[in-house]
Amino acid sequence: MVDAVVTVFLEKTLNILEEKGRTVSDYRKQLEDLQSELKYMQSFLKDAERQKRTNETLRTLVADLRELVYEAEDILVDCQLADGDDGNEQRSSNAWLSRLHPARVPLQYKKSKRLQEINERITKIKSQVEPYFEFITPSNVGRDNGTDRWSSPVYDHTQVVGLEGDKRKIKEWLFRSNDSQLLIMAFVGMGGLGKTTIAQEVFNDKEIEHRFERRIWVSVSQTFTEEQIMRSILRNLGDASVGDDIGTLLRKIQQYLLGKRYLIVMDDVWDKNLSWWDKIYQGLPRGQGGSVIVTTRSESVAKRVQARDDKTHRPELLSPDNSWLLFCNVAFAANDGTCERPELEDVGKEIVTKCKGLPLTIKAVGGLLLCKDHVYHEWRRIAEHFQDELRGNTSETDNVMSSLQLSYDELPSHLKSCILTLSLYPEDCVIPKQQLVHGWIGEGFVMWRNGRSATESGEDCFSGLTNRCLIEVVDKTYSGTIITCKIHDMVRDLVIDIAKKDSFSNPEGLNCRHLGISGNFDEKQIKVNHKLRGVVSTTKTGEVNKLNSDLAKKFTDCKYLRVLDISKSIFDAPLSEILDEIASLQHLACLSLSNTHPLIQFPRSMEDLHNLQILDASYCQNLKQLQPCIVLFKKLLVLDMTNCGSLECFPKGIGSLVKLEVLLGFKPARSNNGCKLSEVKNLTNLRKLGLSLTRGDQIEEEELDSLINLSKLMSISINCYDSYGDDLITKIDALTPPHQLHELSLQFYPGKSSPSWLSPHKLPMLRYMSICSGNLVKMQEPFWGNENTHWRIEGLMLSSLSDLDMDWEVLQQSMPYLRTVTANWCPELESFAIEDVGFRGGVWMKTPLHRT
């Protein structure tokens with residue numbers, strides 16, 4: 001990944017030299033020399049990345065170069081911080097004057113001298129590497145084709161090809177089973193064959209959903225214990241029990257399933273330790289049609305779980321026709337799966353033949369080509385690269401790994417760093433997308449291009465990996481926005497191997513720059529890794545980290561730490577004391593404390609975190625106060641205080657954080673002692689705003705137009721939980737959201753009729769609308785538009801609105817572009833084309849949803 005490290009560094013250096021020339025004048029010569037050498041070396045670094053896999057000398061040289069660039073980048077940040085480059089103009093001006101102080105001269109000289117030494121060492125590495133690459137000149141540097149080709153996911157991961165027969169067969173087994181017996185089925189086959197996909201198709205089938213009162217999905221990693229598996233089953237049943245012993249857990253499972261027809265899927269079971277199976281198997285109730293599906297790569301596992309041979313399904317490779325169809329669905333996803341260029345069809349079929357019918361391989365190569373230019377010479381180059389990777393393989397598994405290696409090799413440089421962060425997460429872990437994106441921004445992996453903001457560019461990176469089928473979507477919102485994801489275990493194997501060789505991360509936590517915190521964390525891993533750049537909570541759903549306060553003291557030894565995510569953690573001391581220690585980490589750019597306890601307030605010492613760009617304290621229910629020093633974080637891009645129920649208001653001065661792109665959980669003050677809504681109008685870079693409005697006096701009359709000129713704002717969420725008073729309804733009704741708004745969410749709205757501005761005339765660009773909970777009974781007349789004015793809404797969600805009355809036909813007439821409607825717990829919407837709308841509800845879809 002040295003090409004990724006160099007690319008990120010060059011981008012930062014270029015920006016600093018162009019925009020901050022005065023503050024780096026002491027080091028300008030060294031930076032320019034460094035920039036020149038690295039630009040030249042970019043021309044062969046990608047080839048060096050490939051060749052180092054078989055050349056020990058090259059591997060060592062590339063590793064040395066990577067470490068030198070890391071050090072140069074750290075010096076660069078030190079220079080910026082020392083010169084006051086934190087976005088605060090007054091501080092920057094004063095800091096520049098302080099550079100003239102005699103006490104500063106030795107420090108400046110030391111940094112300048114070290115940059116000079118790094119330059120000399122890099123020049124030497126260049127001379128040693130050059131002989132491996134002939135005819136290389138700086139003009140040979142190619143661009144990363146497809147880097148910005150798609151800014152949102154294009155390929156629909158729910159599309160399934162060639163597995164209809166498999167699904168039909170399994171459903172027949174389930175429906176014909178003897179209810180008096182426990183049915184055990186096994187899906188057996190190599191990784192990447194589609195076992196999990198078949199199980200998901202069956203699990204999510206409507207007929208299966210109606211037949212089984214309880215459906216449970218458990219991802220069984222190689223390191224799972226019987227206790228973890230039992231707790232996972234209980235979480236599927238809505239029970240987040242803690243502290244119980246195994247016997248109690250098993251009895252609870254029995255109680256939940258007794259008298260119910262149930263289906264349990266045990267996905268990806270390995271044969272290393274199956275002692276857990278006997279207890280669970282013996283404890284499962286019989287006599288009401290219970291069924292268990294086990295997916296595994298091992299025939300011995302199928303026998304061990306007592307799956308009869310006639311109930312063991314062995315998926316076959318895809319046929320040539322289905323292989324081509326799946327490839328087209330991915331590679332030509334932007335063209336509805338149609339290949340319209342004969343020259344691409346020929347080379348495409350040649351590539352598909354090399355995939356040998358393996359779905360994971362086909363999707364990986366198809367996703368790669370989706371993101372490349374659709375021209376013959378580029379596809380021919382990829383075909384030859386693929387052939388090189390396949391050479392010498394002796395098994396189907398080798399072929400899958402070769403396709404994944406090809407996909408990694410062909411990634412744009414910055415996406416290589418992004419994908420390697422997934423090496424930190426445990427097997428089968430469901431990963432929050434925002435955690436990934438925030439970490440990428442904090443570490444500087446995200447390239448801001450084509451006028452895209454930092455957060456938008458971070459989303460683009462995620463889409464780039466999703467379109468390449470390297471990340472699998474787990475959960476989406478009604479609007480198609482991805483919430484959580486995961487990676488296939490074979491993709492995980494690849495990124496762990498690369499990350500370990502490049503000292504990015506290491507499962508043993510040694511000699512690396514990134515660590516994942518999960519469960520009871522071994523603090524020694526921090527002690528032996530003082531060069532850490534990222535520490536991320538990788539706890540699985542429903543679990544927490546239990547950390548002690550001594551950990552904070554060890555964090556302070558990692559002075560170059562950029563990302564610290566200790567979300568979903570419980571500490572044995574007040575978190576303010578721990579944050580007091582963390583405040584010394586001046587390179588810190590991303591700090592996540594989401595769902596961390598006990599956090600009551602931030603310490604004043606946090607004012608020293610001048611490099612902070614992302615601060616996430618969402619779901620900290622005990623947080624009562626934000627220190628005024630938060631307004632000093634002039635680089636802040638994201639401030640998330642969602643669901644901080646005890647927080648009274650924000651401090652004055654939030655309006656000075658003009659780089660903010662995302663502000664969530666914002667509670668306008670009820671008095672002049674805190675931040676008023678009027679300050680928000682200064683945040684002209686806002687893309688996403690979440691308001692918490694509970695009292696009418698949070699908004700003054702003269703503040704009602706505070707949102708109208710936020711020209712970049714795309715999403716607004718208004719949460720009125722625990723509100724009272726007609727005055728609040730009047731104030732919300734008089735607000736003026738900006739016309740270009742793309743997505744709107746109303747939660748716990750107290751009014752009986754919709755706000756007057758909720759109309760296609762006032763919000764002509766609105767694409768997604770969500771109204772959840774509250775007292776809404778009807779929509780005001782402007783909501784329905786007229787024959788000349790219609791909504792452009794594509795996605796609508798209505799939830800927990802017990803009194804809302806709305807006609808389905810009238811709704812469709814006013815929303816002609818509607819593609820999907822999600823509705824539940826809305827008993828008065830009887831005319832809707834959604835089954836059980838008054839209870840669990842469902843989704844109506846006109847056509848497959850594509851984000852525009």
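Heads up, the Cβ atoms here are built off N, Cα and C, so glycines get one too.
Keep in mind that this is a model prediction, so the values were computed, not measured.
According to Swiss-Prot, the mutagenesis experiment Ile136 to Glu carries the following note: Reduced oligomerization activity associated with a reduced ability to mediate cell death as well as an increased sensitivity to the pathogenic biotrophic bacteria Xanthomonas campestris pv. campestris (Xcc).
Here Swiss-Prot notes a mutagenesis experiment, Arg149 to Ala, with the remark: Reduced oligomerization activity associated with a reduced ability to mediate cell death as well as an increased sensitivity to the pathogenic biotrophic bacteria Xanthomonas campestris pv. campestris (Xcc); when associated with A-297.
Residues annotated as ADP binding site in Swiss-Prot, with experimental evidence given as evidence: Arg149, Val161, Gly189, Met190, Gly191, Gly192, Leu193, Gly194, Lys195, Thr196, Arg297, Lys363. According to its DSSP assignment, Gly189 (ADP binding site) is coil. Counting only residues at least six positions away in the same chain, the Cβ atoms of Lys195, Arg297, Arg314, Pro315 sit under 8 Å from the Cβ of Gly189 (ADP binding site).
What Swiss-Prot records for 164-410 is domain 'NB-ARC', and it gives sequence analysis as the kind of evidence. When pLDDT is averaged over the domain 'NB-ARC' (164-410), the result is 91.
Looking at Swiss-Prot, you'll find the mutagenesis Lys195 to Asn noted as follows: Lost effector-triggered immunity (ETI) in response to the Xanthomonas campestris effector XopAC/AvrAC in the presence of PBL2 and RKS1. Abolished XopAC/AvrAC-induced self-association. Cβ contacts within 10 Å of Lys195 (mutagenesis position), excluding its own Cβ and spanning all protein chains shown: 25.
One mutagenesis experiment catalogued in Swiss-Prot, Val202 to Met, is accompanied by this note: Abolished HopZ1a-induced hypersensitive response (HR) and loss of resistance to Pseudomonas syringae pv. tomato DC3000. When secondary structure is read from DSSP and collapsed to three states, Val202 (mutagenesis position) falls in the helix class.
DSSP assigns Ser291 (mutagenesis position) to a strand segment in the three-state reduction. Here Swiss-Prot describes Ser291 to Asn as a published mutagenesis experiment; the accompanying note says: Abolished HopZ1a-induced hypersensitive response (HR) and loss of resistance to Pseudomonas syringae pv. tomato DC3000. Reduced interaction with ZED1.
According to Swiss-Prot, the mutagenesis experiment Leu465 to Phe carries this note: Abolished HopZ1a-induced hypersensitive response (HR) and loss of resistance to Pseudomonas syringae pv. tomato DC3000. Listed in sequence order, Leu415, Cys418, Ile419, Ile471 are the same-chain residues at least 6 apart in sequence whose CB falls under 8 Å from the CB of Leu465 (mutagenesis position).
In Swiss-Prot, a published mutagenesis experiment is listed as Gly645 to Glu, annotated Abolished HopZ1a-induced hypersensitive response (HR) and loss of resistance to Pseudomonas syringae pv. tomato DC3000. Impaired interaction with ZED1. DSSP gives Gly645 (mutagenesis position) a coil state; it is part of no helix or strand.
The number of other Cβ atoms within 10 Å of the Cβ belonging to Pro816 (mutagenesis position), over all protein chains shown, comes to 10. Pro816 (mutagenesis position) falls within neither a helix nor a strand when secondary structure is assigned with DSSP, and so counts as coil. In Swiss-Prot, a mutagenesis experiment is listed as Pro816 to Leu, annotated with the note Lost ability to trigger cell death in response to the Xanthomonas campestris effector XopAC/AvrAC in the presence of PBL2 and RKS1. Impaired interactions with RKS1, ZED1, ZRK3, ZRK6 and ZRK15.
The number of other Cβ atoms within 10 Å of the Cβ belonging to Val202 (mutagenesis position), over all protein chains shown, comes to 24. In this view, Gly191 (ADP binding site) is surrounded by 18 other Cβ atoms within 10 Å of its Cβ, with every protein chain counted. DSSP gives Arg297 (ADP binding site) a coil state; it is part of no helix or strand.
Counted within 10 Å of its Cβ, the other Cβ atoms near Arg297 (ADP binding site) come to 19, all protein chains included. Fewest Cβ neighbours within 10 Å among the recorded positions Leu193, Ser291, Gly645: that distinction goes to Gly645. If you measure from the Cα atom of Leu193 (ADP binding site) to that of Pro816 (mutagenesis position), you get 41 Å.
You'll find the Cα of Pro816 (mutagenesis position) roughly 33 Å from the Cα of Val202 (mutagenesis position).
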